[in-house]
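The structure appears below as structure tokens.
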Amino acid sequence: MSFATSLPRPTTTGAAGFGLPLATCISLSVSHSFSPKFGICNNTSLRLKSKAGSGCYEGIHRSQLAASTILEGHTPINPEVESEKIRLIERIRLMFRSMDDGEISVSPYDTAWVALVEDIGGSGGPQFPTSLEWISNNQLDDGSWGDRKFVLYDRILNTLACVVALTTWKMHPNKCEKGLRFISDNIEKLADEDEELMPVGFEIALPSLIDLAKRLCIEIPDNSASIKNIYAKRDSKLKRIPMDLMHKKPTSLLFSLEGMEGLNWDKLLDFQSEGSFLSSPSSTAYALHHTKDELCLEYLLKAVKKFNGGVPNAYPVDMFEHLWSVDRLRRLGISRYFQVEIDECLDYVYRYWTNKGICWARNMCVQDSDDSSMGFRLLRLYGYDVSIDVFKQFEEGGQFCSIPGQMTHAITGMYNLYRASQLMFPQEHILADARNFTANLLHQKRVTNSIVDKWIITKDLPGEVAYALDVPFYASLPRLEARFFLEQYGGDDDVWIGKTLYRMLYVNCNTYLELAKLDYKHCQTVHQLEWNSMQTWYRECNLGEFGLSERSLLLAYYIAASTAFEPEKSSERLAWAITTILVETIMSQELSDEQKREFVDEFVNISIINNQNGGRYKPGNRLVEVLINTVTLMAEGRGTDQQLSNAWKNWLKTWEEGGDLGEAEARLLLHTIHLSSGLDESSFSHPKYQQLLEATSKVCHQLRLFQNLKANDAQGSTSRLVTVTTFQIEAGMQELVKLIFTKTLEDLTSATKQSFFNIARSFYYTAYCPADTIDSHINKVLFEKIV
């Protein structure tokens, strides 16, 4: 009796509400218990009625049927969930298509500086009355102005600026009184605030506003120790500001000109970018007040119109928005739905890319390492030609900074530089220096529990940094990264720190998070179905009798599912996992040279007979039978029997002769995956394919050697060899990264090239990650539910 008809076909509602027929994957005639450590269904009353060969054949066939059921869309899917997924995808596409100069929240502080500008036509009234209207309409219930997240620095600065603006134009005295009451009640509490949350230039901006307030006869308590401390910081910083230098070349000081005295505006106007000073509305408003410059006016008119009277703390922020939005889609594991939009984003960024790097907005005269690092990383990942020269101006004496001349080390800036450095090509020494510097700095911050950033208040920055340090780029399996980032990403709740707190609406977005969770749950449900079918195959092939553990079975499937994770890649995923399992099973057999030769000869001879006659000649060796049946089923309907048999024959010959099994296994996996994915056989002879095959198999050999040496190094006898091998691995991975992420005129598809990196990455992951860490990853990726 067929297992699919032996009992009724119950269904279970899996993750995301996907109704799934259990009988397509699970043999219901046996009982199971669940192992919480691995998520394994352990057999408790198993009685196999078939011999290994026929049972295995049917088990493989059922696994294939399960895969094809999923692949061809026969699995019932909750229509409401599917409709919601489509809606979210389309909504995000519309967001990307509408990207312009940046969707960013309004800053009351900057709006107040704009509102202070007097009509340059000489009427005596405000140049921007709608800015005053915005201020009057946006006071909070407690009398303050600011972001919905309460940070006292932000609230005090915004509130004082708005009170000064309204008082200047003798408007809304009741609102001013309410705002001053908030300031009076809270200003002394600044001493208790975390300095990492202090907005950019706060120690300059607040004293400037207090001085303005005094001229308007506004009483601000300024005798407290906290205010005196801020004034002391201002005086110290002003003494360090090279006033002569800032008039000679662009510096980051252009972002915070408001309130500064003794400025030579004729010289500073040469440093405008599209009318603004480093895209700062408040700085530009201050310049307009002093210069009546037409370009400043045009810039502010555009910004005020865009934001209905208000202005952000920076505008435009187009480079920032384009890059960070793409980064979020990638890390959440949903970038595959938006390839066209991502290409358009990166084409836009590359249009304004320079060998000195970029800033948060296009055509800026100052660059920063944070945006430059993110841009470098994403552009290199997508095959754009970018030079490492962008990092030169951020390095001095072996240390790296966020902005030239400022040796500050914001966590996120160093984190993104670290991530960029991991995409180094051979001989890119400055990236090696950057990786060492940032890794050490981030590690020190981690061990001292001081991962707090000056640029963003996010859900779990320590977790993001920990993942980057613990799972390097070479070992970061796509589904593993997505699973962790789903918990670390705060969506709409993440808030950035500039001159004031602000939101990047297309960077920190609940819509991304909603789609990512739906997508992950769907993939996880598919993977759990496949895993159940894999266990059935394992039992019916009696692989346990050959010494293969259920943990090895699970590890093989996890590696494949964490890399080729998309539901439509079932064939590749199962072929990858099954090939890995059979390789391990065969290698674990303790056979003499003669027995190995007999094993190989039997496989070769029967494969020839079966390929010629289209039959199923039964071998005498049970494991040979398992192998032949598996190859036959993997090739079914594809016409790749001969190619798969040849790939296995090559691996078996290497095994028989005691050759390099790491290299041979990599070649076998690549051929199997490519044949299973339907890659045209002509691609196998492509020069780039051969280059990638050689580089991948070489580094996989080194990784397998490292893994074996590390296992033997417990006695401390092979540490020198481990060091040498590690150096060779790093060199090999750099060469492979260059081959994969560099576009040539006659190139392979990016998906084909990526498959080589996927195999190398899987070897790297298993070689470097401890077993207990891998076990926790398996549980998290395959079995732990997304909340």
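Note: Cβ is positioned from N, Cα and C throughout, glycine not excepted.
The DSSP secondary structure for LYS454 (substrate binding site) is coil. All protein chains included, LYS454 (substrate binding site) registers 18 other Cβ atoms within 10 Å of its own Cβ. Look at Swiss-Prot and you will find LYS237, LYS454 tagged as substrate binding site, backed by similarity to another entry.
Look at Swiss-Prot and you will find ASP368, ASP370 tagged as Mg(2+) binding site. A 10 Å cutoff on Cβ-Cβ distances gives ASP368 (Mg(2+) binding site) a total of 22 other Cβ atoms nearby, all chains included.
The mutagenesis experiment VAL200 to Ile is recorded by Swiss-Prot, whose note states: No switch of product outcome. DSSP assigns VAL200 (mutagenesis position) to coil in the three-state reduction, outside any helix or strand.
Reduced to three states, the DSSP call for PHE255 (mutagenesis position) is helix. Among the sequence features in Swiss-Prot, the mutagenesis site PHE255 to His is noted as follows: Complete switch of product outcome from (-)-kolavenyl diphosphate to ent-copalyl diphosphate.
DSSP assigns ALA314 (mutagenesis position) to coil in the three-state reduction, outside any helix or strand. A 10 Å cutoff on Cβ-Cβ distances gives ALA314 (mutagenesis position) a total of 27 other Cβ atoms nearby, all chains included. Record note (Swiss-Prot) on the mutagenesis of ALA314 to Val: No switch of product outcome.
Shown in sequence order, LEU278, MET319, VAL366, GLN367, ASP368, ASP371 are the residues of the chain, 6+ apart in sequence, with a C-beta less than 8 angstroms from the C-beta of CYS359 (mutagenesis position). The annotation that Swiss-Prot gives for the mutagenesis experiment CYS359 to Phe reads: Catalyzes the production of ent-7,13E-copalyl diphosophate; when associated with S-360.
According to DSSP, TRP360 (mutagenesis position) sits in a coil region rather than a helix or strand. Take the CB of TRP360 (mutagenesis position) and look out to 10 A: across all protein chains shown you find 24 other CB atoms. One entry in Swiss-Prot concerns the mutagenesis experiment TRP360 to Ser. Its note says: Catalyzes the production of ent-8alpha/beta-labda-13-en-8-ol diphosphate and of ent-7,13E-copalyl diphosophate. Increased ability to produce ent-7,13E-copalyl diphosophate; when associated with F-359.
In Swiss-Prot, the entry for mutagenesis TRP360 to Ala states: Catalyzes the production of ent-8alpha/beta-labda-13-en-8-ol diphosphate. The structure shown retains the original residue.
Residues near SER369 (mutagenesis position) in space but far in sequence (CB under 8 A, at least 6 apart, same chain), listed by position: GLY357, PHE391, PHE394, PHE400, CYS401, SER402, ILE403, GLY413, ASN416, LEU417. Swiss-Prot documents SER369 to Val as a published mutagenesis change and attaches the note No switch of product outcome.
Listed in sequence order, the recorded positions from PHE255, ALA314, TRP360, ASP370 having a Cα within 10 Å of the Cα of LYS454 (substrate binding site) amount to none.
Checking the recorded positions (VAL200, LYS237, PHE255, ALA314, TRP360) against ASP370 (Mg(2+) binding site) with a 10 Å Cα-Cα cut-off leaves TRP360.
LYS237 (substrate binding site) sits 13 Å from VAL200 (mutagenesis position), taking the CA atoms of both as reference points. The Cβ of VAL200 (mutagenesis position) lies under 8 Å from the Cβ of PHE255, SER256, ILE497, GLY498, LYS499, each on the same chain and at least six residues away in sequence.
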